[in-house]
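As recorded in Swiss-Prot, the features of this protein are as follows:
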- 53-54, Gln131, 177-179, 197-202, 243-244, 264-268, 274-275, 323-324, 455-456, Gly493: NAD(+) binding site (BINDING)
- Cys64 to Ala: No loss of activity (MUTAGEN)
- Cys192 to Ala: No loss of activity (MUTAGEN)
- Cys198 to Ala: No loss of activity (MUTAGEN)
- Cys355 to Ala: Minor loss in activity (MUTAGEN)
- Cys411 to Ala: Loss of activity (MUTAGEN)
- Cys411: active site (ACT_SITE)
Amino acid sequence: MTDNNKYRDVEIRAPRGNKLTAKSWLTEAPLRMLMNNLDPQVAENPKELVVYGGIGRAARNWECYDKIVETLTRLEDDETLLVQSGKPVGVFKTHSNAPRVLIANSNLVPHWANWEHFNELDAKGLAMYGQMTAGSWIYIGSQGIVQGTYETFVEAGRQHYGGTVKAKWVLTAGLGGMGGAQPLAATLAGACSLNIECQQSRIDFRLETRYVDEQATDLDDALVRIAKYTAEGKAISIALHGNAAEILPELVKRGVRPDMVTDQTSAHDPLNGYLPAGWTWEQYRDRAQTEPAAVVKAAKQSMAVHVQAMLDFQKQGVPTFDYGNNIRQMAKEEGVANAFDFPGFVPAYIRPLFCRGVGPFRWAALSGEAEDIYKTDAKVKELIPDDAHLHRWLDMARERISFQGLPARICWVGLGLRAKLGLAFNEMVRSGELSAPVVIGRDHLDSGSVSSPNRETEAMRDGSDAVSDWPLLNALLNTAGGATWVSLHHGGGVGMGFSQHSGMVIVCDGTDEAAERIARVLTNDPGTGVMRHADAGYDIAIDCAKEQGLDLPMITG
C-alpha cells in the first residue's frame, strides 16, 4: 500500500496477566483481542493492519487503530463504542449489560455491493474489509479453522472411503491464514496432503508454526514423497511453492489421481488474493496499483483454469469440493458454465452439524498463560465425558497446535453445551483456577450467523440461500442478550456481494452479572442456528429445537 497511514513498522502484542490497562475487563478484553489480531505471530501482514483473507484488516488505518485503543482505555461500563468499517465513530451511554463495542464492517447497499465500488471507497479511506474475524477482533490464527477443516476431511472419509482417510492424500492450495489450516487438519484426520502456495513467506510461516510438515523442492519431488508416505500409511503434509492454476492442470495432464481435491486460495478477492498464472508476486502487487482491472481479469482467467482442472478430477471420480472461497463463482463469470458441478463443503459435509447449532466455539486466555487453556481443555472433557471424538480432537490439538498470540482453543460444540462450558469457565475465573478472564467467541461461519449462497447457505432445502435476515437477527439478539462486543459484516469469505454475517464475543470475568449474560448469549446464539435450519425444513434441526425447548412459534408452538 502507498498510504503511509496504512503502514507502520511496529510490532504489537496484547498485554498479558491480570493487570488492567483499561477500566474493566469488559473493555480490556476487546482491547487485548484487537491487539492480538495484529500480533506478528497471528496476523498475515500486521504492518498494514492485515490479519488474514486477502485484505481483511483489524482497523481502517493506523490513526483509527490508535483512536480505538485510546477510546477503549477510557470507556466506562455504561458506554458503548461504535466502530464503522474499522473507524471509531461514536461513544454513547447505554447500560452495564449492553455490549461495550458494536462493529459494522464493509456493509454496502446491495446494488453497490461489489468489489469495484468497495475498492473505490477503500482507496478514499471510507471503508475497510473486515473479513469475518479480522475486523471483529477474534481471530486466533489458523487454529480457528483447523477443527472445521478436520471435521470436513473426516466426514469425507466416512462418505467416500469407508470411514478413514488413512493412506489417502488431499490436493489443495493456499497457505494463508485460513488455508494454512488445511495441511494440519488433513494430518490430524489421518491423510497426507499436497499444499500449493505461491508465496514462500507463507510456506515458511506454516513450517515454523508446525501447520505443515515439510516442503518439496518441485512437483516431481512432491509426488515421490506423496507416493512414499501413502504407501507407508503416514499422514504427512507437504508444501509446494508454485501456482495452483499451473500445477493442477499439469497433474491432470500427467494422469495423477488424488484422493480428494479442494482449494483455499484467496480467490474471493481477485485484486488482492489470487496470483495469475505466469506472474510473479511482485508483478501482481505492482500492477494491482496501476492496472487493477487487468489484474482482476487475469486472476479470474487463472481461476477458470484452476476450476476446470478441479472439474476434470471430479469427472475421474475424485471427491472434489469448494472450501468457501468463491472460486466457482469467479470461474463461472469467466465462462466455466458448469463450475458449480462440484459442491461446497457445507452442503456436502457440515450442514447436519449446523442443524444442531454445532459450530466453531472458541475461547482465548487473556492471561497469556497456556496453562489456562489446558485447564479449560480438561473442564470440557469433564463436562462432556462421553464424546470420544471431541476428546480426541482436544488431545490432538494440545499435541500439534502451536498457539499464536494469546493462547486459545477451538472446539465445535452446539446448543446447550456452549452455555454449559461458558458458565463453567466463568466459575473457574471466579475461583481463581484461571489466572485471568477468558473471552468466548466464534467464527462468523456458524449455523445461524451467516447468509452466503455459495458457502454456508448453499443449497438450502427451502431455497432460502440468499435471505440475509438471519445474520441480522442473530446480531440483534446477541446485542439484546448482552454480548461484550457484536459485529455485523459483509463479504467475508466469499467477497463483496456474496455474504452477510455476524459475530459475537463475551467475557467470562467471574462475576454474577457475567454468568447471566453468558447463559443468555451462549444459548441464544447457537439457538438462532437451530431456528434458521428448522425454519428451512431440516428434520434434525426441528428435532433439536424440540429437545432443547426452543420456542419457535411456527414449528414448536
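Yeah, the Cβs are placed from backbone N, Cα and C, and that goes for glycine too.
Less than 8 angstroms from the CB of Leu275 (NAD(+) binding site) sit Cys198, Asn243, Trp281, Tyr284, Ala299, Ser302, each of them six or more residues away in the same chain.
There are 29 other CB atoms within 10 A of the CB of Gly53 (NAD(+) binding site), with all protein chains counted. One residue stands out among the recorded positions Cys64, Met178, Cys198 for having the most other Cβ atoms within 10 Å of its Cβ: Met178. Most Cβ neighbours within 10 Å, among the binding-site residues Gln199, Asn243, Ser266: Ser266 holds that distinction in the structure as shown. Note: the Cα of Cys192 (mutagenesis position) and the Cα of Glu456 (NAD(+) binding site) are spaced 26 Å from each other. A gap of 29 Å separates the Cα atoms of Gln199 (NAD(+) binding site) and Cys64 (mutagenesis position).
Of the listed mutagenesis positions, namely Cys192, Cys355, Cys411, the sparsest CB environment within 10 A is found at Cys411. For the recorded site, Asn243 (NAD(+) binding site), the DSSP three-state label reads coil. Comparing C-alpha positions, Met178 (NAD(+) binding site) sits nearest to Cys411 among the mutagenesis positions Cys64, Cys355, Cys411. Take the Cα of Cys355 (mutagenesis position) and measure to each of the binding-site residues Gly53, Ser266, Glu456: the nearest one is Glu456.
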